[in-house]
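Single-structure report; data block below.
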Amino acid sequence: MGSLSSEEDDEVSSERCGSYSPSADISESESSSSFSCHRFDGEGASSSIPSSPRVVAGRGFYFPAPVMLPVIGGKDVVWDDKQPDNDLSEIEMMKERFAKLLLGEDMSGGGKGVCTALAISNAITNLSATVFGELWRLEPLAPQKKAMWRRELEWLLCVSDSIVELIPSIQQFPGGGTYEIMETRPRSDLYANLPALKKLDAMLIDMLDAFSDTEFWYTDRGIVLGDCDKDSYNSPASVRQEDKWWLPCPKVPPNGLSEEARKKLQQCRDFANQILKAALAINSGVLAEMEIPDPYLETLPKSGKECLGEIIYQYLTANKFSPECLLDCLDLSSEHQTLEIANRIEAAVHVWRQKNGRRHKKQAKLKLSSWGGKVKGLVNDNERNDFLVQRAETLLQSLRIRFPGLPQTTLDMNKIQYNKDVGQSILESYSRVMESMAFNITARIDDVLYVDDAMRRSISVTESLSLFSINGLNPQKAFSVQSSPHGSPFATPALSVASRSPRRAPPLYSVKRNGTREKGIVGETEKAWSYAGNLSSRRVTGVTPERD
């Protein structure tokens, strides 16, 4: 009996057993080998197949190929190589997101893209605009949008897991000795603020989910205008909604909301307002820690007086300084003007600080010389600049307190644009998104409360008119200002200054630029503040501004 060569053995094994790939999955090969050694009879019992090879005439030994036999449920696991389509689509989306981050949003690959920090900031901002951009109603988020927000935000935030800092740590040897090693932990700002932002995010999503069964509903603006005469449930729209024509109009029942529903709305509003304050605090802290970019400092004027203007500079350098009085004299009737004043104050602060830094360097050089008088003059200038910086910062703080939702200034936008720290970029963009979301929820709640208040007032007026009709009085005659005082006791109004509304009464005098006083005009002094962050005035006027 002749023996076969090794080459013939390889041919036989390749013909009988098929080709073998070294890159095959280990788990798959193990499962295949385990299943190939057993066969199952009709009753479910397994018996082993003889593993010894049998001899084939003229060909040598024949090794039987492994065969996958039926699998009994509960005893073995079925291996499926096919992945669901949704998993494949999520992987493709993740690849696309991270490709944009690595390329810096430059799809040409020429290296002209933005830095990684700005790319992540833009990605979080664009994701929030996609999911929450049309937050026009108090209703739960669609399941698709909610899943998209959680999935893609987790992809973007996973970058922070690799941002760590090294700290010394003491470890012990098994024999009793100790040695010092450097240990990694999350960076302190991310460790403190990122879990808090995730908690605020979850609370806002849960708040929207709670508006699944409400007593109010919404109608498109075109439908409201078209059916104005037919709909008996029409509720008056707020002044803000007349400007924001694309927003749907909230509607309430003819008798208004129930006390329980109104109380729930008020609680949600207070809760959202607290979330807004927390997000603002985190965002302000992160922006304050960012470095001031050089391009911003290069665009500043040479003097603080040029930044502020003549009027603000005179008030700021006066002997008696009151930030509240100065703000009352300024024109803060629009968002653009208020933001412009904030930009001027910030620019003046950094101009004076730059001068102090330069003079400190000159002072250090002049100490070695004999120019004592010049050094004394530089010290006086530094003290004066420090004094002006303190007053300007006090004025800016008072402005932010009066308008807590002031938009980002030019300095803030430059910090975001030129920031290189990825961790700070994640915290700033995430907190800004939470701030915007909390503000929009508060605005939507204010819309519903305003419509409910208007409905209650109309009901009270109707009841008053019906009461006069029951008593036999003509309401038109009773309240007519054209009748004589002798004909109706209601016709003569009480011309008393104290009868005016304390919040809407115009000032009796206004300060002019030259310091003189003149009588105020109601039409000029009573201007509506339409800025998005004026949270304090919304409760008084019932007008809720909108953040674009």
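Backbone N, Cα and C atoms are what each Cβ position is placed from, and that goes for glycine too.
Don't look for the substitutions in this one, it keeps the originals.
As the structure is a computational prediction, the values presented were derived from the model and not from experiment.
Per Swiss-Prot, these features apply:
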DOMAIN    81-462  domain 'PRONE'
MUTAGEN   Ser458 to Ala  No effect on function in polarized pollen tube growth
MUTAGEN   Ser460 to Ala  Loss of function in polarized pollen tube growth
MUTAGEN   Ser480 to Ala  Loss of function in polarized pollen tube growth
MUTAGEN   Ser484 to Ala  No effect on function in polarized pollen tube growth
MUTAGEN   Ser488 to Ala  No effect on function in polarized pollen tube growth
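Cβ neighbour count for Ser460 (mutagenesis position) (all protein chains, 10 Å cutoff from its Cβ): 10.
Mean per-residue pLDDT, taken over the domain 'PRONE' (81-462), amounts to 85. Around the Cβ of Ser458 (mutagenesis position), a 10 Å sphere holds 14 further Cβ atoms from the protein chains shown.
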